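Chemist: Below are the features listed in Swiss-Prot for this protein:
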type    : residues      : note
MUTAGEN : PHE106 to Ala : Loss of LGR4/5/6-binding, no effect on WNT3A signaling; when associated with A-110
MUTAGEN : PHE110 to Ala : Loss of LGR4/5/6-binding, no effect on WNT3A signaling; when associated with A-106
DOMAIN  : 147-207       : domain 'TSP type-1'
Amino acid sequence: MHLRLISWLFIILNFMEYIGSQNASRGRRQRRMHPNVSQGCQGGCATCSDYNGCLSCKPRLFFALERIGMKQIGVCLSSCPSGYYGTRYPDINKCTKCKADCDTCFNKNFCTKCKSGFYLHLGKCLDNCPEGLEANNHTMECVSIVHCEVSEWNPWSPCTKKGKTCGFKRGTETRVREIIQHPSAKGNLCPPTNETRKCTVQRKKCQKGERGKKGRERKRKKPNKGESKEAIPDSKSLESSKEIPEQRENKQQQKKRKVQDKQKSVSVSTVH
């Protein structure tokens, strides 16, 4: 009877030892799969189990649940991972998941970075930016609309024509201004940055090499004093050259008649 009890006790002890070795090997496999799990309550874990990992953490560390396959295990971290925010309680410091549209957050109601397709505005993730704001597709934030800003006009340039400041009566002058702030996508466009207007060139003699083309042409066309009268025909000769031959004959006949009439009048006076 005593021998039978001893044998049963021996069998039970061996069976318990076998179960313990299986659990230990399973815990080692889980720790190899996830390096953040503290091994045997070492590192950040205050209390732990081989199956569930950390159950509580040492002071100032955050407790978080991480999924491995179909189960979750407890880990102790110095800071919460991306997509989680840390909350400190008297008995535990806990990592809590951010909202579904938030990539990183400061707390439950304040997001610091949104997921793709959303724009950040005052800690919230929005599909579209509010009125008066526009979306910045680089930072994925709602920003203020920026309008164009320009500087004051520079002084007018000297009055010139064809690059010359003399030799002409009329010319043009220009002035410019610079763009200080370029507009954003919805901002007001920039006004013109240059202006041109007509002006009067100052009366002054052109220095050598500054005379305009018209001045040089006038100088070449100007006739000499001696040949001015000979070269230019008078108005009477021009009129006579334009007359038709029949008109010339009529004028000559009229002159002859006048001469004959004068002769007759002279002869009559002598007879009396």
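Note that Cβ sites are derived from N, Cα and C of the backbone, with glycine treated the same way.
Although substitutions are noted, the structure shown does not include any of them.
Let's see these features in context: how buried, what's close, how far.
Modeler: Around PHE106 (mutagenesis position), the same-chain residues at least 6 positions away in sequence with a Cβ under 8 Å from its Cβ are TYR85, THR112, GLY123.
Around PHE110 (mutagenesis position), the C-beta neighbours below 8 angstroms that are at least 6 residues distant in the chain are GLY123.
When the domain 'TSP type-1' (147-207) is classified with DSSP, helix, strand and coil residues number 0 helix, 22 strand, 39 coil.
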Chemist: For PHE106 (mutagenesis position), just give me the three-state DSSP call.
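Modeler: PHE106 (mutagenesis position) sits in a strand per DSSP.
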